[in-house]
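Asker: Structure provided below as structure tokens; questions to follow.
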Amino acid sequence: MRGKKVWISLLFALALIFTMAFGSTSSAQAAGKSNGEKKYIVGFKQTMSTMSAAKKKDVISEKGGKVQKQFKYVDAASATLNEKAVKELKKDPSVAYVEEDHVAHAYAQSVPYGVSQIKAPALHSQGYTGSNVKVAVIDSGIDSSHPDLKVAGGASMVPSETNPFQDNNSHGTHVAGTVAALNNSIGVLGVAPSASLYAVKVLGADGSGQYSWIINGIEWAIANNMDVINMSLGGPSGSAALKAAVDKAVASGVVVVAAAGNEGTSGSSSTVGYPGKYPSVIAVGAVDSSNQRASFSSVGPELDVMAPGVSIQSTLPGNKYGAYNGTSMASPHVAGAAALILSKHPNWTNTQVRSSLENTTTKLGDSFYYGKGLINVQAAAQ
């Protein structure tokens, strides 16, 4: 590869990017009792700071209220009151306010449809979430400051961008979230939320990188004992060196997954890109939420399996979230599924993991367009 510049491009098409608002604080009133009592917070005026806690409690009790808790640092108390007590307390000269004891909710965590579509929650409910499995996201880096991601390590092979934990493109961060966004009550949930993410930067801010950078990234993954490699990238040109790298990774026991490509159809010709085209790599095509092949998804005899890749919600740099389209979004579903399987069967070889994924798919149609079908990680992990 010396002296030969071969650039490889990202395999995703951005049809939609939007920031998601997850949940909101509710002002819903706690359900009232049959006698009309509801929960309130009664606050006292600053001029009453010398009044004893006992006397403040009496102020509420004398109006028919039932004090639940008197706060230590806030001059107020929670109480159960009926409408009459509320009116009388609002008139009391010692009372500053009487407000509803509103109900707040944890910010909602969304489970992207793709996670459910491949049956990952069934493994989660059994306690298998990817623990002790290392996944290398060979991509544009990962924004390690994102609250929905926990990045265990990484390296950069891009000479001009030496920080793997800074994603100047957004692609790698989005891919990482699909693999392993945390189960932390915010944002989104990844396929394998407890997997260990490693940011291996091989693509620059413009979404491209030389094959030599990718090969360096694969070698780093081998040397650092990664269990799974995800490459949501590809190019139209084959390379003996790139093939040797992925073959070596598989020979070393790594499950290697790559996007099939976003080249759609071209008559009866294969449009699957490299490295997905190599036999040692699991090439992943994209379907939508109805299991229909995405029009952009590459086709060919090298296509192995399908996974969700249309309007996939995931993490973005800057503590954001958004939806992307592409086989780049499908591939990390399979990488995450491999991590789930390995968390349940830590002694399985990469060959067993791949076979289990391919032999338990939901058949969707002609293998030229759909490979072996949609992965079902619940069945694959049996």
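In case you wondered, yes, glycine gets a Cβ from its N, Cα and C as well.
Got these off Swiss-Prot a minute ago, pasting:
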- 112-381: domain 'Peptidase S8' (DOMAIN)
- Y128 to F: In strain: DC-4 (VARIANT)
- D139: active site, charge relay system (ACT_SITE)
- H171: active site, charge relay system (ACT_SITE)
- G276, Y278, V281: Ca(2+) 2 binding site (BINDING)
Asker: Here's one to test understanding: among the recorded positions Y128, D139, H171, whose C-alpha is closest in space to the C-alpha of V281 (Ca(2+) 2 binding site)?
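Answerer: Minimum Cα distance from V281 (Ca(2+) 2 binding site) across Y128, D139, H171 lands on D139.
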Asker: Could you check which of the recorded positions (Y128, H171, Y278) sits closest to D139 (active site, charge relay system), going Cα to Cα?
Answerer: H171
Asker: Taking 8 Å from the centroid of the Cβ atoms of G276, Y278, V281 as the cut-off, which other residues in that chain fall inside it around the Ca(2+) 2 site?
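Answerer: Near the Ca(2+) 2 site, the remaining chain residues are V246, V256, A258, V272, Y274, P275, K277, P279, S280, I282, A283, E302.
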Asker: So what sits near Y128 (variant position) in its own chain, CB-to-CB under 8 Å and at least six residues off in sequence?
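Answerer: In sequence order, L340, S343, K344, A381 meet the Cβ cut-off.
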Asker: Rounded to a whole angstrom, what is the C-alpha distance between H171 (active site, charge relay system) and Y278 (Ca(2+) 2 binding site)?
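Answerer: Here the two Cα atoms are 23 Å apart.
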